[in-house]
Amino acid sequence: MRLEVFCEDRLGLTRELLDLLVLRGIDLRGIEIDPIGRIYLNFAELEFESFSSLMAEIRRIAGVTDVRTVPWMPSEREHLALSALLEALPEPVLSVDMKSKVDMANPASCQLFGQKLDRLRNHTAAQLINGFNFLRWLESEPQDSHNEHVVINGQNFLMEITPVYLQDENDQHVLTGAVVMLRSTIRMGRQLQNVAAQDVSAFSQIVAVSPKMKHVVEQAQKLAMLSAPLLITGDTGTGKDLFAYACHQASPRAGKPYLALNCASIPEDAVESELFGHAPEGKKGFFEQANGGSVLLDEIGEMSPRMQAKLLRFLNDGTFRRVGEDHEVHVDVRVICATQKNLVELVQKGMFREDLYYRLNVLTLNLPPLRDCPQDIMPLTELFVARFADEQGVPRPKLAADLNTVLTRYAWPGNVRQLKNAIYRALTQLDGYELRPQDILLPDYDAATVAVGEDAMEGSLDEITSRFERSVLTQLYRNYPSTRKLAKRLGVSHTAIANKLREYGLSQKKNEE
């Protein structure tokens, strides 16, 4: 059990916390103190009544502002994140001490040298890599990285060795060792060829006019080129599957298969055979069918604990067993996961494996809700109108001048999917050649409630405040549909309201005066 105690910087507060644990006979496993006013405690599980009583007593300590449970200590979180990152790297990476002895290595290193981690730690870098004097380089106290061509097991590598400096108790930077990364020259050449040949139009179907969506697309284009697992998060209807496919198409795997599985729509007993195959029936699973390509696991938060364990094993070494068979199969597949759920929350509740979360959370893409991207609403509307009209072979209707105001005022709880369905539904029943606000039927939705949801608490104070401010303006603008009326209602100047509406994309195009 781990607690995060929010507190003031007061002399003796930590001692009072420890005395409280001693008084209750609680065995403390660890304590970590954060300089920004947080103390982390790690101790054995308690009965509910004892735990509730302890929480109440901690809150009564002078200087304590709050206390809550957390799934991990800061050092544990950093260790798990580092381990997941190292495991995801396709290049061999070694960490060596001042004697050039290996103290950490990732799976790619173990595979290259044909040694398990515990045996690699018995070697020095010089015993593993010929042609470079590691000790002499470390003794020279280098300040910059050094690149060197090396040959290992007949393979050519570009070795990059980077010095690691840490601060001592006197705030002096002391050299403690180095990190060695080995880049295969063959792999680097293939990557350059793939970059030149990648599908530059992969993201062309994604509308990105708003700054937030532009940033997400730029981030996705970079992540698409990597082979590590990708986790895409976002509310329902934000386009997670569209981004997953675009990442595949923009990657070196574009010419290989892309398969998608919704973990929430398939019974638990069928998921294993769908993913890994069924030997008695001679059926290949998704991973085997997509060898060399990508697999999207949608709604990963719905996966059962048993399948989570099997997925974790597959992510670690790329091997699996078909149902009803002992033979191991190895494939090269990039796994992309998508979810609208808060995986950290599921980890805290014991519904999602902590180690799997860290394995998936190496590369993440968070898609913003449509209400946070008002500049994208009309371009999306124009796209859906044109697409539907062309599919039906009918003339494209004109968009009414006041349509922008109505659509950008709405909060869109269903995001892009809801907008698309609303436009399609309106066009199927449209009389005439103009799409007007009254043609689009939208369920009542209180936009003001958006700002107090859990997702609205993410980001900086300015971002949270902006979301709340936009929600208030969106809600009130319905009942006070002019800048002067709205300004009077809120007790601010007409100019201030006009600027705010323009900032959030809520202003009408025609003159409101």
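Every residue, even glycine, has its Cβ placed from backbone N, Cα and C.
Just the original residues are modelled here, none of the noted substitutions.
Taken verbatim from Swiss-Prot:
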- Arg2 to Ala or Ser: Shows a decrease in activation of expression of either mtr or tyrP. Does not affect repression of aroF (MUTAGEN)
- 2-72: domain 'ACT' (DOMAIN)
- Cys7 to Ser: Shows very little activation of expression of either mtr or tyrP. Does not affect repression of aroF (MUTAGEN)
- Asp9 to Arg: Shows very little activation of expression of either mtr or tyrP. Does not affect repression of aroF (MUTAGEN)
- Arg10 to Ile or Ser: Shows no activation of expression of either mtr or tyrP. Does not affect repression of aroF (MUTAGEN)
- Glu16 to Arg: Shows very little activation of expression of either mtr or tyrP. Does not affect repression of aroF (MUTAGEN)
- 78-114: domain 'PAS' (DOMAIN)
- Glu160 to Phe or Leu: Reduces the activation function to 65% of the wild-type value. Does not affect repression of aroF (MUTAGEN)
- His173 to Leu or Val: Reduces the activation function to 73% of the wild-type value. Does not affect repression of aroF (MUTAGEN)
- Thr176 to Glu: Loss of activation and repression functions. May affect the overall conformation of the protein (MUTAGEN)
- Ser184 to Val or Leu: Reduces the activation function to 45% of the wild-type value. Does not affect repression of aroF (MUTAGEN)
- 206-428: domain 'Sigma-54 factor interaction' (DOMAIN)
- 234-241, 290-299: ATP binding site (BINDING)
- His494 to Ala: Loss of affinity for the tyrP promoter (MUTAGEN)
- Thr495 to Ala: Decreases binding affinity for the tyrP promoter (MUTAGEN)
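Location within the structure of each feature annotated in Swiss-Prot.
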| residue | record | DSSP (3 states) |
| --- | --- | --- |
| Arg2 | mutagenesis position | strand |
| Asp9 | mutagenesis position | coil |
| His173 | mutagenesis position | strand |
| Gly234 | ATP binding site | coil |
| Lys240 | ATP binding site | helix |
| Asn291 | ATP binding site | coil |
| Thr495 | mutagenesis position | helix |
(request) Can you tell which of Thr176, Ser184, Asn291, Ser294, Thr495 has the least company, meaning the fewest other C-beta atoms within 10 angstroms of its C-beta, among these recorded positions? (result) Thr495
(request) Pick the one among the mutagenesis positions Arg10, His494 whose Cβ has the fewest other Cβ atoms within 10 Å in this structure. (result) Arg10
(message) Sequence gap of 6 or more, Cβ distance under 8 Å: name the residues on the same chain that satisfy this around Glu16 (mutagenesis position), in order along the sequence.
(response) Ile61
(request) Give the residue from the recorded positions Cys7, Leu297 that has the most other Cβ atoms within 10 Å of its Cβ, counting over every protein chain displayed. (result) Leu297
(message) On a C-alpha basis, identify the one among Arg2, His173, Lys240, Asn291, Thr495 that is nearest to Ser184 (mutagenesis position); the candidates are the recorded positions.
(response) Asn291
(message) If I take the Cα of Gly234 (ATP binding site) as reference, which of the mutagenesis positions Arg2, Cys7, Arg10, His173, His494 has the closest Cα?
(response) Arg2
(request) Measure from the Cα of His494 (mutagenesis position) to the Cα of every one of the mutagenesis positions Arg10, Glu160, His173, then give the nearest. (result) Arg10
(message) Just to verify: the residue among Asp9, Glu160 with the fewest other Cβ atoms within 10 Å, which of the mutagenesis positions is it?
(response) Asp9
